[in-house]
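Over in Swiss-Prot, the protein carries these features:
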BINDING   Tyr30, Phe33, Asn66, Lys67, Arg70, Arg99, Ser105, Arg106, Arg185, Thr195  RNA binding site
MUTAGEN   Trp125 to Ala  Almost complete loss of transcription
MUTAGEN   Arg178 to Gln  75% loss of 30transcription
MUTAGEN   Arg178 to Glu  90% loss of transcription
Amino acid sequence: MDNYQELAIQFAAQAVDRNEIEQWVREFAYQGFDARRVIELLKQYGGADWEKDAKKMIVLALTRGNKPRRMMMKMSKEGKATVEALINKYKLKEGNPSRDELTLSRVAAALAGRTCQALVVLSEWLPVTGTTMDGLSPAYPRHMMHPSFAGMVDPSLPGDYLRAILDAHSLYLLQFSRVINPNLRGRTKEEVAATFTQPMNAAVNSNFISHEKRREFLKAFGLVDSNGKPSAAVMAAAQAYKTAA
């Protein structure tokens with residue numbers, strides 16, 4: 001009979017081959033959202049106009065969603081022409097395509113700094129409006145009103161501060177998830193949170209933007225002070241999430 005304990009010990013004693021492991025990491029790499037690749041594709045397809053086009057795509061993502069063909073059905077003639085041009089120029093897809101394809105949501109997430117700034121202007125055109133959020137927590141921070149905000153969160157903040165920011169952001173995600181997914185409307189807070197916690201944490205812990213730059217963004221947004229302490233509005237939203245149903 002095999003001695004499985006001994007086999008496990010012998011296996012652990014084998015030398016670690018760094019090159020072999022790195023090769024496997026490349027082979028098994030997640031073929032989904034990659035902010036660097038998104039920006040690379042934007043520049044490749046858009047040339048000198050990529051930044052202006054990206055701004056348009058962010059507005060579309062925030063106000064109309066991730067399905068450009070469907071949104072064109074109810075849009076002005078000028079708007080349809082603009083969206084059609086973007087679809088053709090950037091080969092925009094819907095759903096969850098390969099790593100080397102663009103969607104409106106991916107553009108908004110990759111350029112989260114710009115997306116969060118646009119939210120201040122567009123908050124009343126979102127699926128869950130700023131007015132609605134103010135009803136849940138006074139002066140709810142507009143910069144937090146999109147899933148891409150998680151990419152701006154500095155994970156090196158002190159634990160209590162980090163938790164408060166994530167809870168405040170989760171207050172929006174809770175409402176947003178129930179609006180865009182009817183199947184979640186009768187679910188508990190914990191059940192709904194289970195659908196957005198993993199992608200939120202993945203964005204927080206990504207290495208695309210440094211901790212220092214993220215902290216600068218949070219300060220510029222008025223969400224934390226020079227010590228990383230959350231603002232009163234953030235703390236109020238965090239408390240509202242804790243007591244939300």
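In case you wondered, yes, glycine gets a Cβ from its N, Cα and C as well.
Every residue here is the original one, so none of the noted swaps is modelled.
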Subject >> Distance, Arg185 (RNA binding site) to Trp125 (mutagenesis position) (CA atoms, angstrom) >> reply: 21
Original post:
Taking the Cβ of Trp125 (mutagenesis position) as the centre, how many other Cβ atoms fall within a 10 Å radius?
Top reply: 13
Original post:
According to DSSP, does Arg185 (RNA binding site) fall in a helix, a strand, or coil?
Top reply: coil
Original post:
Could you tell me the C-alpha distance between Asn66 (RNA binding site) and Arg178 (mutagenesis position) in angstrom, no decimals?
Top reply: 17
Original post:
Where does Asn66 (RNA binding site) sit by DSSP, helix, strand or coil?
Top reply: coil
**OP:** Rank the recorded positions Arg70, Arg178 by the number of other Cβ atoms within 10 Å of each Cβ and report the first-ranked residue.
**Re:** Arg178
Subject >> Arg178 (mutagenesis position) and Arg70 (RNA binding site), Cα-Cα, nearest whole angstrom >> reply: 21
**OP:** State the Cα to Cα distance, in Å, between Ser105 (RNA binding site) and Arg178 (mutagenesis position), rounded to an integer.
**Re:** 18
Original post:
Quick one: Cα separation, Arg178 (mutagenesis position) versus Arg185 (RNA binding site), in Å?
Top reply: 5
